[in-house]
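Enquirer: I'd like to ask you about the structure that follows.
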Amino acid sequence: MRGPLGTEEELPRLFAEEMENEEEMSEEEDGGLEGFEDFFPAEPVSLPKKKPKKLKESKSSKGKRKKKEGSNDEMSDNEEDLEEKSESEGSDYSPTKKKKKKLKEKKEKKEKKEKRKKRGEDEDDNDDGGLKEPKSSGQLMAEWGLDDVDYLFSEDDYHTLTNYKAFSQFLRPLIAKKNPKIPMSKMMTVLGAKWREFSANNPFKGSSAAAAAAAVAAAVETVTIAPPLAISPQQVPQTLPIRKAKTKEGKGPGVRKKNKGAKDSKKKGRGKRVAGLKFRFGGISKRKKGSSSEEDEREDSDLDNASIHSSSVRSECSAALGKKNKRRRKKKRIDDGDGYETDHQDYCEVCQQGGEIILCDTCPRAYHLVCLDPELEKAPEGKWSCPHCEKEGIQWEPKDDDEEEEEGGCEEEEDDHMEFCRVCKDGGELLCCDACPSSYHLHCLNPPLPEIPNGEWLCPRCTCPPLKGKVQRILHWRWTEPPAPFVVGLPGPEVEPGMPPPRPLEGIPEREFFVKWAGLSYWHCSWVKELQLELYHTVMYRNYQRKNDMDEPPPFDYGSGDEDGKSEKRKNKDPLYAKMEERFYRYGIKPEWMMVHRILNHSFDKKGDIHYLIKWKDLPYDQCTWEIDEIDIPYYDNLKQAYWGHRELMLGEDARLPKRLVKKGKKLKDDKQEKPPDTPIVDPTVKFDKQPWYIDATGGTLHPYQLEGLNWLRFSWAQGTDTILADEMGLGKTVQTIVFLYSLYKEGHSKGPYLVSAPLSTIINWEREFEMWAPDFYVVTYTGDKESRSVIRENEFSFEDNAIRGGKKVFRMKKEVQIKFHVLLTSYELITIDQAILGSIEWACLVVDEAHRLKNNQSKFFRVLNSYKIDYKLLLTGTPLQNNLEELFHLLNFLTPERFNNLEGFLEEFADISKEDQIKKLHDLLGPHMLRRLKADVFKNMPAKTELIVRVELSQMQKKYYKFILTRNFEALNSKGGGNQVSLLNIMMDLKKCCNHPYLFPVAAVEAPVLPNGSYDGSSLVKSSGKLMLLQKMLKKLRDEGHRVLIFSQMTKMLDLLEDFLEYEGYKYERIDGGITGGLRQEAIDRFNAPGAQQFCFLLSTRAGGLGINLATADTVIIYDSDWNPHNDIQAFSRAHRIGQNKKVMIYRFVTRASVEERITQVAKRKMMLTHLVVRPGLGSKSGSMTKQELDDILKFGTEELFKDDVEGMMSQGQRPTTPIPDIQSTKGGSLTAGAKKKHGSTPPGDNKDVEDSSVIHYDDAAISKLLDRNQDATDDTELQNMNEYLSSFKVAQYVVREEDGVEEVEREVIKQEENVDPDYWEKLLRHHYEQQQEDLARNLGKGKRIRKQVNYNDASQEDQEWQDELSDNQSEYSIGSEDEDEDFEERPEGQSGRRQSRRQLKSDRDKPLPPLLARVGGNIEVLGFNARQRKAFLNAIMRWGMPPQDAFNSHWLVRDLRGKSEKEFRAYVSLFMRHLCEPGADGAETFADGVPREGLSRQHVLTRIGVMSLVRKKVQEFEHVNGKYSTPDLVPEGAEGKKPGEVISSDPNTPVPASPAQLPPAPLGLTDKMEAQLGYTDEKESGMQKPKKSLEIQTLPTALDRVEGEDKHQSSDSKDRAREERTEEVEKAQGSPEQPLKEEVLPDKEPIPDKPELSLGHSGDFRPDDPKTEEKEPGETQQNGDREEDEEGKKEDKNGKFKFMFNIADGGFTELHTLWQNEERAAVSSGKIYEIWHRRHDYWLLAGIVTHGYARWQDIQNDPRYMILNEPFKSEIHKGNYLEMKNKFLARRFKLLEQALVIEEQLRRAAYLNMTQDPNHPAMALNARLAEVECLAESHQHLSKESLAGNKPANAVLHKVLNQLEELLSDMKADVTRLPSMLSRIPPVAARLQMSERSILSRLTNRAGDPTIQQTSSRRRDFPLFQRSFPAEPSHLPNPRGREKLQPF
C-alpha cells in the first residue's frame, strides 16, 4: 500500500529527487519543466511499481539496510552503485526491470559513475572540513534578482503547516504572485530554503511538525551535499559462525513494500526473457493537485487498518507474473513519491504533452502510442527503439557480465519484509522474522528483547500454538498478567530523530478470550490468547473488536438471571455452584445450557467406548454435542438410564442397556417407565366422576369443568366424532387436550403418534404442560432452523439410522419404521414447509391450537393439513365465530369433509332467518362437534372485569407536535385525490406516536434532557405526555393499595420510554416484546408470577404479549395505546382475566381526547360490530386495513378544536386572527367537542381561563381515587351474550370528562355508517398555518422575510368551486356529496321534469339523514337502506337501460321496487354503486373495500352493458333531431310532429336526457354531428357523477370521422389508392373485437372510409369544437354522412315537404354493415318497399327502441307505435308458427352487428383523436399493395370471362392463368392477415398512457377538484363553456386499462 506524499520519512528523499531532476532538466528548454509539478500530486496515484532502468544518485541514508556477513569490505564501484541504488530506491525494486542494456547506454553510465565518484570525493573532503552553511532564501532571491516575500508566520501557521506539502501549497502562490516568470527550478530551491528557515523558527520543537520540518531541512541540504555512505554500526566480523537475526531499517507505513518477485526470478536463474516495455505517466493533470492533507491522513489511517497480509498478497501476484517466459509488456506509470529513476523525458517527443508514454530503450525519448507514425494500438513486445534511433541506426545491445552481477547483487539485497513494525506500525530499526514478512521493534515484543538475538529468529505469530478446534463464539475477554520483564541492557539501535524514547523493557498485559468451541458443549469452554484468535479466526476477531470496547473487559453477565444478592447467598451455601459460577456462569453461560435435556443417540468408537449425543436444555438441536460416557455432569446417569429405558419400551428386549453398563444401571432400575397396556382397560364412553389415577400421579388437579371436557373428548373419540374445543380464553384448553391424549395412551386406546400444531410463541408453554400433565410422554418439539430440524429428523423420529435420509433437504420416512416419539409439537409454518416428512407419518390424532388459522380453505395450511393421514382431529379455538359463517363452515369442512362439503347449501340455510334463529340452528348443527364454556358460566364466583375508557389530555409539547405534523403534511392531506393511502397511514402513525409521547420523534428525543446513564430525565419525561402524567398518579395509588399492573403498548420504543419512567419512579418491572424469544420470555413470566415477587409492573407489546401467557397474578391492565385490531386488545387483557385470578380485574384503556386515538377507538368498535354482528357470508372484513375515507375521517377528528385553541389564545391577548375560523362541522363521535362548545356558550365573555379549563380534563386525587375504585359495576354484557361477549360495549367512565353526561348507545344494528365529507376541510383548517410555516422555513434558510399577500381563502375556494361546477364530470360521486352538492341535484332546469317536488319536500328530504351504509334489519342486510330485493331491482335496471339518467328519479327508470326511496337515498345508492363498479379488484372477492357484499356482481358485464347502452343512446341522440320520434311520421298525429327537437328529446320520461349542471339550450336542427356527440357525451353525467370506466372509455371523442367520411365521397377516382392505404392504416389503428372476422377488412372496398383524419381533427391540443368557422361548415357536411343515394333521397323528400331521414355508423368498413346497407337500400329503393325491406332506416329505429325500452326488450319495442316500422319486414311471415321467435332472433342478431359497428366507430374515433399512424414500411402495409395488385389484375382481365364463355380457347387459357395468379395473391394476403393482430399498433391502455395506476386514476375521478390536466387547461376552458362540459381531459377519464378486452363480446 502506498501512503500519501509528504510524510516525514519520505520528504527528504522526495525533495532531493526534485532538486536533482531540476538540475538535469535545467539544461532542457522551459517546456520540459512542467513535469516538476507532477512530483507533488495532491492525491497519490496508485500505479504498478517498476524497477527503474537507470540508476540515480543516492540522496539519503534513511532506507539503508544492516549489512549481511559479506557486505563489510570496502566497496567497489559496483558495490557503490548497488548501495546507491538500494538507498535511493527503497522498496521500488521490481523483477519486471530489464536485465540488459545497450552498449551506448552502458558507456554513458560509466561516464556518469566517474562523475559521481569525483563528486563523492569532493563531498568527503567537505565532510572532513565541516559542512558549508546553505544560503538563506533571501540570499538566493537577491542573487537571482527576484522579489522576496515578506510574510510573518503566526502561531496558527506553525500549527497548521506541519509538513512540506502544506507549506509549499501555502507559500508557492505568494512567491509566484511577486515573481510571475520564476523558473520552476528556482521556485523549488527557494521553497526548500524557506521551509528550512520556517522549521528552524518553529517554536513547537517537540511536535510532529518540527520533526517533519527537520526531515525536510535535511533533505534540502542534500541538494548540494551528498551524505557519506552509511555503514551499519553493528558490524560483525566475518569469521564469527553465529550470525545475528535479520534486521532492517523500516520506513514506516507510508512507504511501498518491495516486491517479492525478485526472489522468484533469482531462483529461476537468468534465462532469457522478453523484458517489459517501459511506460510512464507524465504531466498529470492539475486537477489532482487540489486535495487537502486530510485525504493523506485518511489514507494513512486506512493503511494502518489494512490487511496485514497485503504485502504477501502483492508479492505472490508479482511472483506469478515472473513465472511466464514470455510476458506482455507492462505499462510503466509514474510513482507518487520517489519520482522516476530513469533519464527518460516525461513528455511526448511529438506533442510535448504528458500522459501515458512509451519509453525508447536506446535513447531518453518518449512517445504517445497515437503520436507514432504509423500509430500503434498497443505496446510492442520486447525491446523497442523509437523512430529517431531507427533512423540513426542505433541498436540495442545486451549488458555485459559485470552489470548482470550488479543486477544480481540487487536481487540478493531485495527484501519483502514489512517496512514498519507490526505492533506500533512505525518505522525504524526492525527485527525481521526468518519465516514470514513480519517485522518488529525489539521493544514492541512481549516481553521486549534487550538486543538482537543470535541465529534464526521466529516472530510470535510463527511460534503461536494452533487452536484445539474451531471457535464458535467469543463469550468474554480479560487482561492477563504481563510476563516477567527482562533485565534492561543497553538501548536498542538508534531511533530516528523526533521519535519518542523507547519504552522500558517490561512486558505488557495481553488479552485472553473465553470461547465456545464448535461441536463441543459449554462444559468445554476455555481461554485462548488474543494472537491465536487473530491468526486463526481473523474475521470473527475483527467483528468482535468492532462491536465491543477493547479497553475495558465486559462486565460479568450472570446468564441465570439471578439477582446479585440471591447469587451471593447461593454461592455461600452451595460450593459447587460457587465453583461453576466462577468458571462459567459469570461469563454469560446459563446454568440450563450445561444441563442435559435428553440423550438422543449413542455410538461406539474404535475402542468400543460409548458416546452419547446430548441435547442441552434451552439450546436448539443444532447445538447437540457428543460426549463420552464418563464425563462428570449432574444427573447424567439418570438420563442415560431414561434413554435406554425408552429404547426398551419402544423396541422391546433387544434394545436393553449393554451388559457392561448393567451394573451402573442396577440401582436406577426402579425408575423404569411403565409400559402401557396392549388392550384398552377402560371404556372411553364411561364418564369419570373423579380424575383418573394417572392424573393423580402427576400431582395436578383438574377443575370440574375440565374433567367434563375430558369426558366429552373421550366420548367423541369413541364415537369417531371430530371436535372443536372452543372454551373461552383462559379456561385451560391446553391442559384438557394433554390429559385427553394421555388418557388414550395410559388406557391402551392408542399409542400415538400425536401431532400438535400451535403458534410458535406458545410451544414452550405446551412443552411445560406436557412435562407436568403427561410425564410418560416422549415429546419432541419440531421447530428451529434447517440444521436443527435435520438433527431432529435423524435422531428423534426413529431409532433406525437409515429411516430417513440425512441432510437439510426433507425426505419421506420409510414405511413401517418404529416411531420414536409419542407427541410431536410443531408450528403452523413447518406443517407446510416439511410436509414431505410429516405427511408420510400416520397420525393417531391431530390437535390444532388457535384453529381459526383454518378459517380459509384456500390457505396453504388448510390444504396441506387436509392431505395428512389423520385418524382423529381436535381443534382448539377461543374464537370459533371470529368473522362469519363461511369461516365456521371451513372449520367444519376441515373436521368432517364428508358431512360439510356444500358451502352454498350451508349458507342458504342461514340466508333469510333472524339472528336468534341462526344461533339456535347453529347450536343444533354444532352440538356434537363443539364444546364452548365461558368464564362467566364456569366460574360463577370468578371476579368480574371492568373496562374503562380513560380520556387523557395532550400536553403542551404534544399539542405543538400534533399541529406541526398536520401542518407539515398539509399537501398530502389536501391533495385533491384524497392523498395516497400510504401517506395518510404514515401521518396517522405519526399522530399516534405524538399521542403516546413526543420523545418517539427523533427531534424531540435529541433535545430532551438526558441523565448520565443515558436514560431520559424523569420529570421532563412525565411532563411531556398527558398519558404519563396520569399513569404516574395511578401507579402511585395502585402500588400503595398492593395491586400489580400489566401495561400494554403497540410500540416497542414506547416500552423503552416506559422503562425509563419506571426506573425514575423506582418500580421494579419485567418486559416482553417481539424481540424477547421463548426462553427469556418464559423466565420473565415465571419471575413475575413467583410468590412474593417484587416486580410491580409488566411491560408488554400488545401482539407479542397477547398469546399463550398467563399473568393472573396481576389484577390491573393498562392499555397505553389501543391496537388497530380490537381482538388483539381482548387477547391482551385476557392475560390477567383467566384461571387463577382471585381479584377483580380493572382494564383502563388510555385514549387521548379529541385526537386520532379517540376516533380509532370508535372505528375499531364499529369494525368489531361489522365482523361479529353479521353472521352472513362475505360480510366479514377480510383485511383489517382502513379505507382512505376512514383514514381521512380519523385524521380530521379533533383538529378543529386543537387549532381553535390557537385562535382563542390570540383573541384573549387582544390579537386578531389573520384568517377567519372555518365553520367545520364536527365529525361523528365528537360529542366531547360538542359538549365543550356548549360550555363555552354559557361562559361569560372574556373569562377565557375558565373557558379553557372547562374543556380540559383534570385528574385530581379525588378523580384518581374514583377511577381506581374497584366497586364500580362490572361491564354489563348480558344483552350481547348471544354472540359470546364479542360485542362487549366499552363502558365510558362518565366522571372523566366533566361535560359528558350520557354513555354512547347502540341505537340499531348499524354495521357501518357512510359519512359526509367536506373536501375543503384541510384547506380551511391548515392553509394559513402551512403558509406561515413555509414562511418561517424560508426565513430560517436565509432567504429573507417575504411580504405575505393577504388572501381570503374562502373567496379563493369559492372561485375554485365556480369553475369546477362547470365541470360536473369531475365532481366526485364516489363519496356522498355535501349539503351544497345536494342542492345542485335538486335545482333542475325548468321544464325538464313535469313532477317537480316542492321546496318543502326537498328540504325535508335533504335534512333527513341517510340510512347507515350497512345495517341489519330483521335478520337481513341493508345497504344505505336498500334491501336485497331493491338492490337486485336496481341492478336489473342498470342492465336494462345502462347508466341512470339525470332525472332517473322522476322517470320510468325508477322501477316499482325503488319508488319508496327518497331522492337523496336513491342518489346516494347510485353513487355507492358506481364507486363499487369502478373499484379495482377481483370479481371473486366477497365484499368491496368498504365491506359491502358483492352479491355476485360481475364488474365486467355491468360495465360492458353500460358502455354499449351509452353508445347506442349517443348514436340515437346524434340523429334524433333530424329523424324525429316516430318511425312512420305519416301515421303520427300532427301535434307531435310540430314540437321542437329539444322537447322531443326530453318529453319521453323513459328516454335519458343530456344532463349538465348548467342549463343547455336544446340542440337546433342545424347543430353539427360533432356538437351532438358532445352533448350526447354529457348524457353520461347523470346524477352529478362520473360514468364508470366502460362508458368513459367509449365516449371520449367527437364524431369527426362521420364528417370526414362524407368528404371522402368527393375524392377523385385517382385518390382511390390513397383511400385504400388509409383504410389499411385504420385496420392497424382499430382496437375492435378480436372476435370479428379479419377477412372482412378487405371486402367492402366501395365503402367510404376516413381519409387523413388528422386533417380534420388536428392535434388534440389544438382542437376547438366551438370555433364559429367550423360550425358554419358543419351543417352541410352533416348531410354528407349517408351514401349518395341517401343524400339524393333526402334532398328530394325535403323539397317535396316530406320528412327527412339521416343515419350512419362510420365503422371504417370493418364490419359487413355498410355492404348490407348498400344491398338492402338498392333493393328497397328499386322496389319502392321502403318500409318492407329492412335497411338502414330500420336499424336506426331499432336502436331508438332499445334506448326507450331497454336492452333486448324486443317485444316491448315491437308493440310501441313509435317503432311500427320494425314490424313491416315481417308481415309476410306472420302466418308461420315460429314467427315471434324468428323475428326476435333476427333483431338480436342485427343488434349484435350494430353493437359491433358502434364499438369500432368509437375505437376509430379514438385512434384518430390520438393521431395514431402506422409506419408505411410496416409489413401490415404490404396488404394494401397486394390488394391493389388483385384489383388491377381482376379489372384488366374482366373481358376474359365473357370471351371464355363465348368459347374463345386462348382467352380460356389466359383466364385460367389469371385465376391462378389471383389465387396465389389471395392466399398470400390471407397469410398476411393472420399475422396482423400481433403486428398492429395498439392504443395503449389509459393507465399506461397516464403512467398512473387504476386506483390512482379512480382517486382523481372521485375528487371534486379534478385532476391536474383539467387545472392546467382551466384558463382555456373558461373561454369555451361547451368544451368544458363535454370534453374533460380525455385520458384521465379512461380509468379502465383493459378497455379492449371489455369490448370483445361485441
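Including glycine, each Cβ sits where the backbone N, Cα and C put it.
According to Swiss-Prot, the mutagenesis experiment Asp346 to Ala carries this note: No effect on interaction with histone H3 unmethylated at 'Lys-4'. No significant effect on the ability to repress target genes expression. No effect on regulation of cell proliferation. Here the residue is the original one, while Swiss-Prot reports the published mutagenesis Gly355 to Ala with the comment Loss of the ability to negatively regulate cell proliferation. Here Swiss-Prot describes Asp361 to Ala as a published mutagenesis experiment; the accompanying note says: Loss of interaction with histone H3 unmethylated at 'Lys-4'. Loss of the ability to repress target genes expression. Loss of the ability to negatively regulate cell proliferation. What Swiss-Prot says about the mutagenesis result for Asp415 to Ala is this: Loss of interaction with histone H3 unmethylated at 'Lys-4'. Loss of the ability to negatively regulate cell proliferation. The mutagenesis experiment Cys432 to Trp is recorded by Swiss-Prot, whose note states: Loss of the ability to negatively regulate cell proliferation. Quoting Swiss-Prot on the mutagenesis of Asp434 to Ala: Loss of interaction with histone H3 unmethylated at 'Lys-4'. Loss of the ability to repress target genes expression. Loss of the ability to negatively regulate cell proliferation. Per Swiss-Prot, domain 'Chromo 1' is recorded for 499-556. Summarising the annotation, Swiss-Prot assigns domain 'Chromo 2' to 594-655. Look at Swiss-Prot and you will find 714-898 tagged as domain 'Helicase ATP-binding', backed by sequence analysis. Annotation source Swiss-Prot lists ATP binding site at Asp727, Glu728, Met729, Gly730, Leu731, Gly732, Lys733, Thr734.
Relative to the rest of the structure, where do these features sit?
Expert: Classification of Asp346 (mutagenesis position) by DSSP places it in coil, neither helical nor stranded.
DSSP classifies Gly355 (mutagenesis position) as strand under the three-state reduction.
With a 10 A radius on its CB, Asp415 (mutagenesis position) counts 21 other CB atoms from all the protein chains.
Following the DSSP three-state reduction, the secondary structure of Cys432 (mutagenesis position) is strand.
Around the Cβ of Asp434 (mutagenesis position), the number of neighbouring Cβ atoms within 10 Å comes to 13.
Residue counts for the domain 'Chromo 1' (499-556) under DSSP, split into helix (H, G, I), strand (E, B) and coil, are 20 helix, 11 strand, 27 coil.
Secondary structure counts, DSSP: the domain 'Chromo 2' (594-655) has 23 helix, 20 strand, 19 coil.
Long-range Cβ contacts of Lys733 (ATP binding site) within its own chain (separation 6+, distance under 8 Å): Leu725, Asp727, Asp849, Leu876, Gly878.
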Enquirer: On a C-alpha basis, identify the one among Glu728, Met729, Gly730, Gly732, Thr734 that is nearest to Asp434 (mutagenesis position); the candidates are the binding-site residues.
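Expert: Minimum Cα distance from Asp434 (mutagenesis position) across Glu728, Met729, Gly730, Gly732, Thr734 lands on Thr734.
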Enquirer: If I take the alpha carbons of Thr734 (ATP binding site) and Asp415 (mutagenesis position), what is the distance between them in whole Å?
Expert: 75
Enquirer: Do me a favour and check the Cα-Cα span between Gly732 (ATP binding site) and Gly355 (mutagenesis position); whole Å is fine.
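Expert: Approximately 84 Å lies between the Cα of Gly732 (ATP binding site) and that of Gly355 (mutagenesis position).
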Enquirer: Quick one: Cα separation, Gly730 (ATP binding site) versus Gly355 (mutagenesis position), in Å?
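Expert: Cα-Cα distance, Gly730 (ATP binding site) to Gly355 (mutagenesis position): 82 Å.
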Enquirer: Within 10 Å of Gly355 (mutagenesis position) (Cα-Cα), which of the recorded positions Asp346, Asp415, Glu728, Met729, Leu731?
Expert: Asp346
Enquirer: Where among the recorded positions Cys432, Leu731 do you find the Cβ with the fewest other Cβ atoms within 10 Å?
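Expert: Each of the recorded positions Cys432, Leu731 was scored; lowest Cβ tally within 10 Å is Cys432.
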Enquirer: Which of the binding-site residues Glu728, Met729, Leu731 has its Cα nearest to the Cα of Asp361 (mutagenesis position)?
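Expert: So, of the listed binding-site residues, the one sitting closest to Asp361 (mutagenesis position) is Met729.
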Enquirer: How many neighbouring Cβ atoms, not counting its own, are there within 10 Å of the Cβ of Asp361 (mutagenesis position)?
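Expert: Cβ-Cβ neighbours of Asp361 (mutagenesis position) within 10 Å number 24.
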Enquirer: If you draw a 10 Å sphere around the Cβ of Asp346 (mutagenesis position), how many other Cβ atoms fall inside it, taking every protein chain shown into account?
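Expert: There are 26 of them.
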Enquirer: Across all chains shown, how many C-beta atoms besides its own are within 10 angstroms of the C-beta of Gly355 (mutagenesis position)?
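Expert: Gly355 (mutagenesis position): 19 neighbouring Cβ atoms within 10 Å.
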Enquirer: Can you tell me how far the Cα of Asp415 (mutagenesis position) sits from the Cα of Leu731 (ATP binding site), in Å?
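Expert: A Cα-Cα distance of 81 Å.
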Enquirer: Among Cys432, Glu728, Met729, Leu731, these being the recorded positions, pick the one whose CA is nearest to that of Asp346 (mutagenesis position).
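Expert: It is Cys432, whose Cα lies nearest.
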Enquirer: Rounded to the nearest Å, what's the C-alpha distance separating Glu728 (ATP binding site) and Cys432 (mutagenesis position)? Just drop the number here, would you?
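Expert: One finds 78 Å between the Cα atoms of these residues.
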Enquirer: Hey, how far is Cys432 (mutagenesis position) from Met729 (ATP binding site), Cα to Cα, in Å?
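Expert: Between the alpha carbons of Cys432 (mutagenesis position) and Met729 (ATP binding site) there are 74 Å.
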Enquirer: By a simple count, how many Cβ atoms lie within 10 Å of the Cβ of Asp727 (ATP binding site), its own Cβ left out?
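Expert: The answer is 22.
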